[in-house]
Amino acid sequence: MTPRSLVRIVGVVVATTLALVSAPAGGRAAHADPCSDIAVVFARGTHQASGLGDVGEAFVDSLTSQVGGRSIGVYAVNYPASDDYRASASNGSDDASAHIQRTVASCPNTRIVLGGYSQGATVIDLSTSAMPPAVADHVAAVALFGEPSSGFSSMLWGGGSLPTIGPLYSSKTINLCAPDDPICTGGGNIMAHVSYVQSGMTSQAATFAANRLDHAG
């Protein structure tokens, strides 16, 4: 078996585990309401059903409970989330970037929160690096879960350096990686990659974002 074949097989195992363990999103609107106080843009993980995915749903639910009576619009990034990692993430970046910039243009007083899980974290990384610098002033917080950053993830990417969060966003980002998660560490526990809701990390990230919304300029 060649190394490329091995990477492909293990990648399918990871994606299948995500699809089986992660609950599909339900009932969440795909597009943010015009000029809500807060706009959340979230990208789901590989092979999760269209919508926010379970991590995104839990993050938004927790954030909603922490921001008082402020209105929250939610946008689920529209992209394949397929195992054609590089092309799929690039497609997601295009969709996320376009939506974020439309929000900034139409609703300049809306505070934006970005989030992504697994491949979705790469989508947000690519988006923040591609958008005009002025957009960063409208983004209050970024929450990343299981961001692909391991050697294994690099192989799935096709080699070379993996995307990282844009420099203008790094100080407003919480980047959470479960212990032994093979996607964001050198670990070997695939189940760790689907533990972000149960571990309480989505609530941790929501608290970070809520504090940023309350205190950041």
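Cβ from N, Cα, C; glycine included.
One mutagenesis experiment named in Swiss-Prot is SER118 to Ala, and its note says Loss of activity. The DSSP secondary structure for SER118 (mutagenesis position) is coil.
What Swiss-Prot records for SER118 is active site, nucleophile.
Of all the Cβ atoms in the protein chains shown, 16 others lie within 10 Å of the Cβ of ASP180 (mutagenesis position). Recorded in Swiss-Prot as a mutagenesis result, ASP180 to Ala carries the remark: 30% decrease in activity with pNP-octanoate and vinyl-caprylate as substrates.
Experimental mutagenesis is annotated in Swiss-Prot for ASP181 to Ala, with the remark: Loss of activity. ASP181 (mutagenesis position) falls within neither a helix nor a strand when secondary structure is assigned with DSSP, and so counts as coil.
For ASP181, the entry in Swiss-Prot reads active site. Its own atom aside, the Cβ of ASP181 (mutagenesis position) has 26 Cβ atoms within 10 angstroms in the protein chains shown.
Around HIS193 (mutagenesis position), taking its Cβ as the centre, 27 other Cβ atoms fall within 10 Å, counting all chains. What Swiss-Prot notes for the published mutagenesis of HIS193 to Ala is this: Loss of activity.
Secondary structure from DSSP puts HIS193 (mutagenesis position) in a helix. Residues annotated as active site, proton donor/acceptor in Swiss-Prot, with a curator's inference given as evidence: HIS193.
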Key: Alpha-carbon distance [HIS193 (mutagenesis position); SER118 (mutagenesis position)] in Å   = 8
Key: Around the Cβ of SER118 (mutagenesis position), the count of other Cβ atoms that are within 10 Å   = 32
